[in-house]
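According to Swiss-Prot, the protein carries these features:
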type: DOMAIN; residues: 5-182; note: domain 'UmuC'
type: BINDING; residues: Asp9, Met10, Asp103; note: Mg(2+) binding site
type: ACT_SITE; residues: Glu104; note: active site
type: MUTAGEN; residues: Lys154 to Ala; note: Significantly decreased primer extension activity compared to wild-type. Forms correct, but not incorrect base pairs with the DNA template at 37 degrees Celsius. No incorporation of dATP, dGTP, dCTP, dTTP or dNTP mixes opposite 8-oxo-dG to bypass oxidative damage of the DNA template at neither 37 nor 70 degrees Celsius
type: MUTAGEN; residues: Gly180 to Val; note: 20-fold lower dsDNA-binding compared to wild-type
type: MUTAGEN; residues: Gly182 to Glu; note: Significantly decreased dsDNA-binding compared to wild-type
type: MUTAGEN; residues: Ile240 to Ala; note: 20-fold lower dsDNA-binding compared to wild-type; when associated with E-241
type: MUTAGEN; residues: Gly241 to Glu; note: 20-fold lower dsDNA-binding compared to wild-type; when associated with A-240
type: MUTAGEN; residues: Phe290 to Ala; note: Significantly decreased dsDNA-binding compared to wild-type. Bypasses 8-oxo-dG oxidative damage of the DNA template at 37 degrees Celsius, but partial loss of the bypass ability at 70 degrees Celsius
Amino acid sequence: MKRKIIHVDMDAFFASIEQQDNPEYRGKPVIVGGLSGRGVVSTCSYEARKYGIHSAMPMYMAKKLCPQGIFLPVRRKRYEEVSEQIFRILYDITPFVEPVSIDEAYLDVTHVDKNPEDIALEIKKRVKDATGLTVSVGISYNKFLAKLASDWNKPDGLMVITEDMVPEILKPLPVTKVHGIGEKSAEKLRSIGIETVEDLLKLPQENLIELFGKTGVEIYNRIRGIDERPVETMREIKSIGKEKTLEKDTKNKELLIQHLKEFSEIVSEELIKERLYCRTVTVKIKTADFAVHTKSKTVDKYIRFSEDIYEVAKGILEEWKLEQYVRLIGLSVSNLSPVKYEQLSFLDKRLVKVIKAGNLAEEINKRIGKKIIKKGSELLKDNK
């Protein structure tokens with residue numbers, strides 16, 4: 001039986017919420033993101049996109065392109081509230097929902113006794129009625145094609161890609177439209193004269209494997225309409241991280257290390273909450289020329305406390321020869337494994353106390369409606 005996969009993608013989500021909440025912004029270029037000189041665009045309205053503005057663009061550049069635009073800070077809590085409304089609608093249709101981000105998801109409706117197009121129209125109507133927002137929906141028999149379809153007629157689009165349309169419908173597309181081909185891979189392909197999917201279809205599988213390794217097989221299949229990836233209702237957490245764009249470029253390692261200490265606490269809290277260990281710690285920097293560099297270290301035993309993560313991250317940065325000024329610093333952990341209490345050593349029993357204390361603090365704060373119980377590091381930050 002051919003699967004029936006739906007890809008749901010909200011249109012300019014953050015900016016659309018701002019326009020919905022503030023009617024005076026409707027029809028005007030709205031740009032949401034970090035408002036400092038070093039901030040970047042999170043998203044922008046379709047009116048702003050006409051000026052060449054796009055996500056991840058430095059905010060100062062967006063202001064140059066559209067000085068008359070409405071520039072707004074990110075209201076994460078508000079966007080999460082709206083996202084919850086939307087996902088409640090999706091889960092009401094099927095339990096087989098894979099959240100991709102705050103504003104994007106896949107649904108497997110193979111066993112829903114309803115035409116996929118009717119389901120798509122229902123989603124669009126219910127989201128519009130509940131939030132006032134538009135959503136683009138793609139329908140196909142696998143995830144790659146469903147996502148491609150949702151992007152076809154944005155905003156407020158609805159597109160179906162059937163088996164008999166492939167590969168013809170894909171041929172004119174740039175190679176960057178193929179899942180698994182980013183800008184760097186596209187550059188590699190352009191260097192050998194391959195710019196479109198039609199060009200790519202002419203390459204034998206062996207050549208794609210030479211270029212991309214195992215991913216070459218997946219790319220070979222996808223451009224022929226084959227993608228066996230399931231809709232994952234419980235997505236595996238592969239990494240946890242935190243990063244920050246600095247107010248001012250710096251080479252000051254002490255300042256950067258202080259940020260890593262703060263990030264270690266945030267990452268540790270998330271590991272404990274998810275009941276996970278990690279073995280690999282990665283430090284990321286973005287230099288003044290926007291080049292991204294990462295260095296990782298894998299330790300012998302699984303760790304999860306902030307002091308352990310911090311020591312590894314600090315060691316990585318101390319050995320790093322910084323030749324350029326740094327504009328962004330980040331920390332992430334990976335190589336994760338579930339916590340198993342029965343395997344904890346005597347010293348590790350502190351984890352149980354931390355989890356219990358953390359959960360109790362969360363519950364009290366939740367019931368009171370305020371964050372009255374804080375960590376020592378939070379109190380120090382508040383007093384600065």
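Just so you know, glycine gets a Cβ as well, placed from its N, Cα and C.
No substitution from the list is modelled in this structure, which keeps its original residues.
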Given the recorded positions Glu104, Lys154, Gly182, Ile240, Gly241, Phe290, which lie within 10 A of Asp9 (Mg(2+) binding site) by CA-CA distance?
Glu104, Lys154
Express the distance between the Cα positions of Met10 (Mg(2+) binding site) and Gly241 (mutagenesis position) as a whole number of Å.
25
Please average pLDDT over the domain 'UmuC' (5-182) for the predicted structure.
96
Using Cβ-Cβ distances, find the residues under 8 Å from Lys154 (mutagenesis position) that belong to the same chain and are at least 6 apart in sequence, listing them in sequence order.
Asp9, Asp11, Ser136
Inside 10 Å of the Cβ of Asp103 (Mg(2+) binding site), count up the other Cβ atoms and send me the figure.
23
If you count, for each of the recorded positions Asp9, Glu104, the other Cβ atoms lying within 10 Å of its Cβ, which residue has the minimum?
Glu104
Could you check the mutagenesis positions Gly180, Gly241 and say which one's CB has the fewest neighbouring CB atoms inside 10 Å?
Gly180
Tertiary neighbours of Phe290 (mutagenesis position) (same chain, Cβ under 8 Å, six or more apart):
Arg327
Collapsed DSSP category at Lys154 (mutagenesis position):
coil
Quiz question: given the recorded positions Met10, Ile240, which has the greatest number of C-beta atoms lying within 10 angstroms of its own C-beta?
Met10
Which are the residues of the chain, Asp9, Met10, Asp103 excluded, whose CB is within 8 A of where the CB atoms of the Mg(2+) site average out, their centroid?
Val8, Asp11, Phe13, Ser101, Glu104, Val135, Ser136
Measuring Cα to Cα, how many angstrom lie between Gly182 (mutagenesis position) and Asp103 (Mg(2+) binding site)?
21
Hey, what's the Cβ neighbour count for Gly182 (mutagenesis position) at 10 Å?
11
Between Gly180 (mutagenesis position) and the residue listed as 'active site', how far is it from one CA atom to the other, in Å?
18
Give me the CA-CA distance between Ile240 (mutagenesis position) and Asp103 (Mg(2+) binding site), in Å, as a whole number.
20
